[in-house]
Structures are given as C-alpha cells and as structure tokens.
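Report on the structure given below.
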Amino acid sequence: MRTQWPSPAKLNLFLYITGQRADGYHTLQTLFQFLDYGDTISIELRDDGDIRLLTPVEGVEHEDNLIVRAARLLMKTAADSGRLPTGSGANISIDKRLPMGGGLGGGSSNAATVLVALNHLWQCGLSMDELAEMGLTLGADVPVFVRGHAAFAEGVGEILTPVDPPEKWYLVAHPGVSIPTPVIFKDPELPRNTPKRSIETLLKCEFSNDCEVIARKRFREVDAVLSWLLEYAPSRLTGTGACVFAEFDTESEARQVLEQAPEWLNGFVAKGANLSPLHRAML
C-alpha cells in the first residue's frame, strides 16, 4: 500500500545574522512560516529492510540524498534502541515541485517528512523531540519541519519558539538561478552583527532579510524579480535565496499580480500556514 505525505515549503518572513561562531556557523534570528504548497512524498513499505529512492535526483548520489539519509538515520536510531520492527524498509518516491537552491527549504522538508512518516508507518514510537534532534544532524532547518509549527528561531536555527504570525497570501517567484547557501554566508560583505532583539520587538518592526543585499548585488536575476515585485507589494528574499516573495491580504490580489508578471518571472501563489500541511495530514 502506497501512502502520500506533504513536504511543504517554508518562508523566512525575516532573517537577521547576529554573529558568527568559532566553527564558522552563523547565528541568526529568523521567523519560519510554512506554505500550503510543496513536494509530495510517496512511501510503500518493504519487508526486507531495504531503502530505495525510486526518483533519483540528477547529480546527487543515492546514499547522499537527504531523503535516503533521513530514512537510514531513523532506521539506525530506532534499531539501536530496540524500536525498529524486523524487516522495516521502504520504497520512496517524490513529486518535486520546489526548486533546489531556492531558499524554500525543499531538501530539509523532504528529510523531515521522511522522518515523521516512517516513524509513523514503521511504528517506531520516537518522540518529536527525538526526531527533531535527529533532523538537526541532517540540516539546521530540518527541526522546524519536524515540529510542524511556525516558529521564531535562534542559535544556528535550532532554538525554536512556536509563534502564530498572520497567515497571508504570497506570490513566490523563482528568478531562474540557484544560490547555494555557502555562497551567501561566505560573502565578505554579508552583515554579521545585527543586534539581537526580542521576538516581541521583531514582530512589531518592518521585516527584512540581511542576505537580500548580497543576493541582489551578486545575482542580477534576483534584483530584477524583487524590483518588479516591489512595485506591487512588500517583497523580500527568503532564506539565502534565490526565491523571493510578495505578501498580500487576499488570494485574488496575489493572483492578479502573477497574471501581470512578465514572461521571465516564474512563480506560484500560496497561503501561509502556521500548522504544517504534514502535521495537518497526521490529525
């Protein structure tokens, strides 16, 4: 029997870089919100203990794929604690809609969906805390997808406080370039000393993203899309890019702007969601 699981996108409604640790990782303050749009992961259980990804990603080795790594990590963790039923395995496939290097959290979301779904399907019984801790070893954004609620994040993104920002409508646009996260974080001109503020203060301020100035300067495609969107609505970069988003109060407003978009602008309209579509599917 094949089951399907949402793997939603996220937006960083704001992102501030507050410092850099000795190990090179950047400390930040950011606000995560999910979208009711994303990839779909299909899982069919096996009884021979094997993990197979039926939809490989070009240029990514099978065992290096975050989906496979997440499944193997859950398998090992559950087995080590005697909570993995004998023969547990899975065939996994993905209907990929989220771009790589887009700042929408696609890979992290995929890993989280696999952890949550297989924990349920294999009946391992691991807690959300355990799954989030495992997820952090796969990527800094994985825990927020595992926990499934919009959150204010600090540290390197692993210290999460659930929040409920307004669930607006967004026009999300992809400039047609992929921006690897290290390209932004290694840039010498990236602001790295934004003062820390309380979540209460930040929620009252105008939102912005410290990475945006670098993305616009280094990638003219990002600058072009943002310049166009800003004519219509408050707009900014998500994560380290490359995707940007404009926010609206209604779906019709967002769709009207998308209909006017030039041919070179690829985008979609989605609603913000404080409860992840993955967790909504589990209810």
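Note: Cβ is positioned from N, Cα and C throughout, glycine not excepted.
Lys10 (active site) counts 28 other C-beta atoms within 10 Å of its own C-beta, drawing on all protein chains shown. Under the heading active site, Swiss-Prot lists Lys10 (among others).
The active site annotation in Swiss-Prot covers Asp141 (among others). Residue density at Asp141 (active site): 27 other Cβ atoms are found within 10 A of its Cβ, drawing on all protein chains shown.
Residues annotated as ATP binding site in Swiss-Prot, with sequence analysis given as evidence: Pro99, Met100, Gly101, Gly102, Gly103, Leu104, Gly105, Gly106, Gly107, Ser108, Ser109. DSSP assigns Gly105 (ATP binding site) to coil in the three-state reduction, placing it in neither a helix nor a strand. Other Cβ atoms within 10 Å of the Cβ of Gly105 (ATP binding site) number 28 in total over all chains.
Under the heading of mutagenesis, Swiss-Prot lists Gly239 to Arg and annotates it as follows: Loss of activity. Gly239 (mutagenesis position) falls outside any helix or strand according to DSSP and counts as coil. Counting every protein chain shown, the number of other Cβ atoms lying within 10 Å of the Cβ of Gly239 (mutagenesis position) is 24.
Close to Thr240 (mutagenesis position) in the fold, though at least 6 residues off in sequence, lie Gly103, Ile179, Thr181, Val183, Ile184, Phe185, Cys211, Ala215, each with a CB less than 8 Å from its CB. Per Swiss-Prot, mutagenesis Thr240 to Ile is noted as: Loss of activity.
In sequence order, Leu66, Met100, Gly139 constitute the residues six or more apart from Gly107 (ATP binding site) in its chain with CB-CB distances below 8 Å. It is 8 Å from the Cα atom of Gly105 (ATP binding site) to that of Gly239 (mutagenesis position).
Here the C-alpha separation of Asp141 (active site) and Ser109 (ATP binding site) works out to 8 Å. All protein chains shown were included, and the count of other CB atoms within 10 Å of the CB of Ser109 (ATP binding site) stands at 30. With a cut-off of 8 Å between CB atoms and residues at least 6 apart in sequence, the same chain places Gly106, His174, Ser178, Ala242, Cys243 near Pro99 (ATP binding site), listed in sequence order.
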